[in-house]
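Since the structure comes first, as structure tokens, the remarks are kept for the end.
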Amino acid sequence: MIELEFHDVAANTSSTFDPEVAYANFKRVHTTGLSYDHIRIFYIKGREIKTSLAKRSEWEVTLNLGGWKITVYNTNFPGNRNNPVPDDGLTLHRLSGFLARYLLEKMLKVSEPEKLIIKSKIINPLAEKNGITWNDGEEVYLSFFPGSEMFLGTFRFYPLAIGIYKVQRKEMEPKYLEKTMRQRYMGLEAATWTVSKLTEVQSALTVVSSLGWKKTNVSAAARDFLAKFGINM
């Protein structure tokens, strides 16, 4: 006779992951030698990377992004999604958010020539396909990157506003706002900032709602080219 034995497993009722601490660790450990070209590869190949990881069962995978190597925990593989990730560990989602913040910090402090270099190299596919460009503001543009919602204060609530707008337009299910609604804002728990920062969220939503949203399959480079002939898309 076969005996099947089962034991109760204590549920993880609260997360100890702190995006601010994790981001500081990321900058300290992983940004030496990091270039805008490496970040460009990560974002323009984002869908391909995600698809590749979803097909591999390995828990830890090293990504080689044009020579910059970074190891991530593969939560994209269905069988790995419930695996606990260390607080200082990187996932594809965390890495995306960290790089978005890294770029914003650069944009806010570097020289104008370097800003132009960043804008020429970094393309946000999720923003571009909705007709949103760098001209709409760096905070807005970078807020379209997954993971930016970890830093609602840094990005001035734009990641949340983008999500709310998409839900209002029936372009996204409300359930996808859950992760954003669990985030802190400048140290404030969600239960606090959802009450005290309502005006700020509404202001961010006003900005997002006024953007020139339009679905397009034309690349940013193609739009710039056509604009020279008086064709705006």
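Cβ atoms are placed via backbone N, Cα and C, with glycine included.
Nothing has been swapped: the model has the original residues at all the noted spots.
As annotated by Swiss-Prot, RNA binding site applies to 14-15, Asp18, Arg47, Lys50, Thr75, Arg81, Arg94, Ile123, Pro125, Glu128, Lys166, Tyr176, 182-184, Asn217. Here Swiss-Prot notes a mutagenesis experiment, Met150 to Thr, with the remark: No effect on transcription but dramatic loss of viral replication.
The Cβ of Pro125 (RNA binding site) has 16 other Cβ atoms within 10 Å, all protein chains considered.
Counting Cβ atoms from all protein chains shown, Met150 (mutagenesis position) has 26 others lying within 10 Å of its own Cβ.
Within the group of binding-site residues (Arg47, Arg81, Arg184), the Cβ with the highest number of other Cβ atoms inside 10 Å belongs to Arg184. When the binding-site residues Arg81, Pro125, Tyr176 are screened for a C-alpha within 10 angstroms of the C-alpha of Met150 (mutagenesis position), no residue qualifies. Listed in sequence order, the residues of the same chain lying 6 or more apart from Tyr176 (RNA binding site) and placing their CB within less than 8 Å of its CB are Gly163, Val167.
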